[in-house]
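Chemist: So Swiss-Prot says this about it:
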- 4-185: domain 'UmuC' (DOMAIN)
- ASP8, ASP103: Mg(2+) binding site (BINDING)
- ASP103 to Ala or Asn: Loss of function (MUTAGEN)
- GLU104: active site (ACT_SITE)
- ALA171 to Thr: In strain: ECOR 45B1, ECOR 46D, ECOR 49D and ECOR 50D (VARIANT)
- MET210 to Thr: In strain: ECOR 35D, ECOR 46D, ECOR 49D, ECOR 50D, ECOR 57B2, ECOR 59B2, ECOR 60B2 and ECOR 62B2 (VARIANT)
- ARG225 to Cys: In strain: ECOR 59B2 and ECOR 60B2 (VARIANT)
Amino acid sequence: MRKIIHVDMDCFFAAVEMRDNPALRDIPIAIGGSRERRGVISTANYPARKFGVRSAMPTGMALKLCPHLTLLPGRFDAYKEASNHIREIFSRYTSRIEPLSLDEAYLDVTDSVHCHGSATLIAQEIRQTIFNELQLTASAGVAPVKFLAKIASDMNKPNGQFVITPAEVPAFLQTLPLAKIPGVGKVSAAKLEAMGLRTCGDVQKCDLVMLLKRFGKFGRILWERSQGIDERDVNSERLRKSVGVERTMAEDIHHWSECEAIIERLYPELERRLAKVKPDLLIARQGVKLKFDDFQQTTQEHVWPRLNKADLIATARKTWDERRGGRGVRLVGLHVTLLDPQMERQLVLGL
């Protein structure tokens with residue numbers, strides 16, 4: 001049985017700012033773009049979250065909820081330096097590390113001899129070491145599979161951890177809401193609830209063939225996760241090539257204004273996700289995806305050096321006009337392709 005740890009730093013960007021400037025610790029702060037430039041919030045500290053300020057929220061809305069919010073532009077070199085230090089701490093315990101972003105990673109400690117092989121104690125020691133060396137707090141989840149470790153890391157935030165032992169998995173899954181499973185969004189959760197499926201325990205009683213007919217390959221993933229099955233390895237060679245966000249509508253849309261409004265809502269989340277893996281927002285390409293009511297889909301991309309909302313909207317409009325053919329649209333997606341590290345190095349050297 002594997003021993004997987006998911007480590008997730010607590011409000012990472014904001015925590016670095018509070019560490020380096022203690023005067024910020026007890027006041028609401030957020031990292032994000034200015035209201036004048038229609039920026040979005042990347043991270044907010046816990047005092048700000050008490051006012052409802054959240055990641056991916058437009059800065060203007062955040063300031064309405066919390067007028068005395070201290071807005072910081074972000075110091076991504078400092079965040080990267082802290083992230084590298086955290087990664088080095090992980091490497092003291094295992095070489096099997098899969099970074100997901102600057103502030104979270106999976107660790108496979110199945111074969112680790114540290115702490116007498118106890119994943120629970122390893123997670124505790126890693127969190128304590130991070131605090132001792134960086135004065136930052138982390139939360140962790142421990143489980144036999146990746147998706148449960150990720151869910152567990154959110155159970156006792158901030159500065160806590162949660163353990164799901166192999167023996168506890170069946171009982172934990174019985175009452176686990178499907179919306180907690182990574183990849184199950186609001187629309188999917190609503191469709192599942194309409195079918196009477198609210199928890200993993202409900203899905204365990206379902207026929208796999210029915211789920212496959214209704215949801216395609218997602219149906220298999222849903223069934224497997226509900227059984228506690230997740231055979232994905234912690235991939236230390238993992239190199240993220242793209243970042244995306246999409247929305248499946250409860251009802252098909254037929255007017256460009258509806259599509260544009262969805263893009264306006266999706267863009268802040270894309271920006272937030274990209275900032276977690278690529279703080280400078282430099283990219284190779286960006287593009288849009290539309291899926292139609294006949295389940296055909298189309299993707300169109302542009303070579304573009306930096307994330308740009310105006311270009312995404314223009315690309316989507318061109319795709320809407322030229323490829324829709326009068327069909328309803330059931331899904332709108334935005335994505336970026338990241339620069340190849342070797343190409344990025346050449347660009348930097350060229351400067």
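Cβ atoms here come from the backbone N, Cα and C positions, even for glycine.
None of the listed substitutions appears in this model.
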Chemist: Where the distance is taken from Cα to Cα, which of the recorded positions ASP8, ALA171, MET210, ARG225 turns out closest to GLU104 (active site)?
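Modeler: Comparing Cα positions, the candidate nearest GLU104 (active site) turns out to be ASP8.
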Chemist: How many Å separate the Cα atoms of MET210 (variant position) and ASP8 (Mg(2+) binding site)?
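Modeler: MET210 (variant position) to ASP8 (Mg(2+) binding site), Cα-Cα distance: 36 Å.
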Chemist: In the predicted model, what is the mean pLDDT computed over the domain 'UmuC' (4-185)?
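Modeler: Its mean pLDDT is 94.
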Chemist: For ALA171 (variant position), which residues of its chain lie six or more apart in sequence with Cβ-Cβ distance below 8 Å?
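Modeler: Within the chain, ALA171 (variant position) has no Cβ neighbours under 8 Å at 6 or more residues' separation.
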Chemist: Just to confirm: which same-chain residues, 6+ apart in sequence, have a Cβ under 8 Å from the Cβ of ASP8 (Mg(2+) binding site)?
Modeler: ASP103, GLU104, ALA138, SER139, ALA140, GLY141, SER153, ASP154, LYS157
Chemist: When DSSP states are folded down to helix, strand and coil, where does ASP103 (mutagenesis position) land?
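Modeler: DSSP call for ASP103 (mutagenesis position): coil, neither helix nor strand.
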Chemist: With Cβ-Cβ distance below 8 Å and at least 6 positions apart along the chain, what are the contacts of ARG225 (variant position)? List them in sequence order.
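Modeler: Those within reach of ARG225 (variant position), by Cβ under 8 Å and sequence separation of 6 or more, are PHE147, ILE181, CYS200.
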Chemist: According to DSSP, collapsed to three classes, what secondary structure does ASP8 (Mg(2+) binding site) have?
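Modeler: In three-state terms, ASP8 (Mg(2+) binding site) counts as strand.
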Chemist: Which of the three DSSP states, helix, strand or coil, fits ARG225 (variant position)?
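Modeler: Assignment for ARG225 (variant position) reads helix.
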